[in-house]
Amino acid sequence: MAPKSSSSGSKKKSSASSNSADAKASKFKLPAEFITRPHPSKDHGKETCTAYIHPNVLSSLEINPGSFCTVGKIGENGILVIARAGDEEVHPVNVITLSTTIRSVGNLILGDRLELKKAQVQPPYATKVTVGSLQGYNILECMEEKVIQKLLDDSGVIMPGMIFQNLKTKAGDESIDVVITDASDDSLPDVSQLDLNMDDMYGGLDNLFYLSPPFIFRKGSTHITFSKETQANRKYNLPEPLSYAAVGGLDKEIESLKSAIEIPLHQPTLFSSFGVSPPRGILLHGPPGTGKTMLLRVVANTSNAHVLTINGPSIVSKYLGETEAALRDIFNEARKYQPSIIFIDEIDSIAPNRANDDSGEVESRVVATLLTLMDGMGAAGKVVVIAATNRPNSVDPALRRPGRFDQEVEIGIPDVDARFDILTKQFSRMSSDRHVLDSEAIKYIASKTHGYVGADLTALCRESVMKTIQRGLGTDANIDKFSLKVTLKDVESAMVDIRPSAMREIFLEMPKVYWSDIGGQEELKTKMKEMIQLPLEASETFARLGISAPKGVLLYGPPGCSKTLTAKALATESGINFLAVKGPEIFNKYVGESERAIREIFRKARSAAPSIIFFDEIDALSPDRDGSSTSAANHVLTSLLNEIDGVEELKGVVIVAATNRPDEIDAALLRPGRLDRHIYVGPPDVNARLEILKKCTKKFNTEESGVDLHELADRTEGYSGAEVVLLCQEAGLAAIMEDLDVAKVELRHFEKAFKGIARGITPEMLSYYEEFALRSGSSS
């Protein structure tokens, strides 16, 4: 029998190898997301718009090398790029490399997660492209037109928002950043004027709605124009480039972060030459909305580092060990793609204090893993961990020691200068012809937005625009949208709806009571303005003269004499953040909860400073410790004393307390430095009673009925303000009971009301308050 031919054997081998290749291809798993990494070659030239992708990924998505595809953040519009196959042996499967120029279009930073799609159609040829510079220079004075032409020709694909960085000028002694501000094709409709029912020659609107519309540059056919614009046309609605200049009110914090991040990332050997390891961790803490996350994005954009974000809840898994594995994967990626920054948002949620009762086994394992990973980063590595929290005391103390989170940077609530800076930057983003706010108007807004954080001010600007639009639509449905402008009145109207974040947890309706609503008591009103409004509104003058403002004011007097009403009017008229505290809400049956409630009230007041804390019936909260007060009441009083005048100074917060039993308040609370000023709010005099009667009877038609209000004012001698109001209400009720359609209230109705009202203020009561005034010696 003849032997088998070798050709038959080779066919079998060939078939086997083919099947092996097919099996290998079928086993390939397409990544769910891709990681942004920098371009392997220089950013300018023929590689500007190329994206290097693993060959197997291109095969799976049926994208041919050299054809168009789109990359973009997951769930967002993409950017058109030219696909190139990376080295199969070297290029990671889940990585897409992009040039700085392409990343600038979508504000992409290294480490961003991307999705990849095949482009359905070829972009149109551009008939016109407009070029500007980030510095606002006249480009033709700095560079030759042929240099720009070659730059765009090499790029091939152009789109608004592309930034070509660090281009040498004619002189060669400096560089500029060139930006494409606009591009168009005469055969296509203007992007800003597109109608949702329109279709176009390139395959429908879906193909036009990239993040930025792409065009092909054709040398000799595409006309180049030059502009002094510093950014892409607003009609494209591109993400705004993040830079330190865009952040308002955080100059000190920015300088601190720049030194703490950039040197360890890019020059860690400087530290090792001194025999010390560079700082590895930074803890940003401060109230929500102050700009912690925004600050990180700016640092990430400017430092050109690989950024990984850990959001507490997103990595927590119900399965044992998965959370720790996710943390290890993130730190491994950071070590692989150095220099890198790991940002942990809300770190208190994944690494709480292990000493807390509510901290379980899972939290303890996560904290232990995080400690191990931070210790294992090594002295020479270029990895920095930045964490953010608004509850720094809830973070495990082992993380806050040097060697882990070496530095702690507080991002506090902005002061008036910082608010002015933030508002100026916010309104500068609007076109100058869309608002009529000058520098003085913005200063006025900044002075009135006490306790507002950056996020609140952004919301205020947005709400102001809403008010402007509503005002325009209310007057004329066909109004020209370009004639609408944001005014100071719109901003003031928006301030009613947008409250400071620190005050949002306090469900307190701002009382709409004005000084004019309080009959008489002119001396009391003047004293309250002098002692409370003036120090808060003119704090700089007080500091310059070395005068300390009163810490607190005690309003005491008989019941019904407008003590609480005065506090409400003060809150409304001053425009200052107002916190009202009711005694029964403070006391809690659980040990320590009442004291915690007091601390929380003062914390909120400090956050929203300048502010007023109003304690109504304060004698219930601070009974005399020499009397029959309980242990719980003593603990609350001690907390109150410490908060008002303890080790931590109370700045920008004034205490207003009201009581009708001043001698039952503990003496320690009444001393100077706490409730320094005592104001007696006595029964209204004849003029004050007349004012109250006029306010309460203005709809009684007393002129027709012949009721003499002066006589009624004399007859109500010794009545409290509340009793005078009750007299009017009872008289009105008597008139209605006589006739449901009554038009006027007559004297007989008042006579009937007098019979049902007894004076609540006795001579003994008045002498009691006089004795207290003599004993305290600080009545005003």
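Cβ coordinates are placed from backbone N, Cα and C, and glycine is handled just like the others.
Sequence annotations record features per position, and here Swiss-Prot assigns ATP 1 binding site to GLY286, PRO287, PRO288, GLY289, THR290, GLY291, LYS292, THR293 based on sequence analysis. The ATP 2 binding site feature in Swiss-Prot is assigned to GLY557, PRO558, PRO559, GLY560, CYS561, SER562, LYS563, THR564. Under mutagenesis, Swiss-Prot gives GLU346 to Gln with this note: Reduces basal and RLP24-dependent ATPase activity. Increases interaction with RLP24. Slightly reduces RLP24 release. Does not affect composition of pre-60S ribosomal particles or growth. Quoted from Swiss-Prot, the note attached to the mutagenesis of CYS561 to Thr states: In drg1-11; severe loss of ATPase activity. Severe loss of oligomerization. Resistant to diazaborine-mediated growth inhibition. ALA569 to Val appears in Swiss-Prot as a published mutagenesis result, with the remark: In drg1-3; resistant to diazaborine-mediated growth inhibition. One mutagenesis experiment catalogued in Swiss-Prot, GLU617 to Gln, is accompanied by this note: Increases basal ATPase activity. Reduces RLP24-mediated activation. Does not affect interaction with RLP24. Prevents the release of shuttling proteins RLP24, NOG1 and MEX67 from cytoplasmic pre-60S ribosomal particles. Does not affect the interaction with pre-60S ribosomal particles. Looking at Swiss-Prot, the entry for mutagenesis of VAL725 to Leu says: In drg1-4; resistant to diazaborine-mediated growth inhibition.
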**Item:** DSSP-derived class (H/G/I helix, E/B strand, else coil) of VAL725 (mutagenesis position)
**Value:** helix
**Item:** Shell of the ATP 1 site beyond GLY286, PRO287, PRO288, GLY289, THR290, GLY291, LYS292, THR293, same chain only (C-beta within 8 angstroms of their C-beta centre)
**Value:** ALA388, ASN390, ILE411, VAL453, GLY454, ALA455
**Message:** Quick check on the mutagenesis positions CYS561, VAL725: which one has the highest count of other Cβ atoms within 10 Å of its Cβ?
**Reply:** CYS561
**Request:** Please tell me which one of the binding-site residues listed here (GLY286, PRO288, GLY289, GLY560) sits closest to GLU617 (mutagenesis position), measuring Cα to Cα?
**Result:** GLY560
**Complete:** Rounded Cα distance, in Å, between THR290 (ATP 1 binding site) and CYS561 (mutagenesis position) is 42
**Prompt:** Could you tell me the C-alpha distance between VAL725 (mutagenesis position) and LYS563 (ATP 2 binding site) in angstrom, no decimals?
**Reply:** 15
**Prompt:** How many Å lie between the Cα of LYS292 (ATP 1 binding site) and the Cα of GLU346 (mutagenesis position)?
**Reply:** 11
**Request:** Looking only at C-alpha atoms, tell me how far PRO288 (ATP 1 binding site) is from PRO558 (ATP 2 binding site), rounded to the nearest Å.
**Result:** 43
**Three-class DSSP secondary structure - PRO287 (ATP 1 binding site)** = coil
**Asked** If the ATP 2 site is taken as the center of the Cβ atoms of GLY557, PRO558, PRO559, GLY560, CYS561, SER562, LYS563, THR564, which further residues of that chain fall within 8 Å of it by their Cβ?
**Response** ALA658, ASN660, VAL681, SER720, GLY721, ALA722
**Request:** For GLY560 (ATP 2 binding site), write down the residues of its own chain that are at least 6 apart in sequence and whose Cβ falls under 8 Å from its Cβ; none is a fine answer.
**Result:** SER720, GLY721, ALA722, GLU723, GLY760
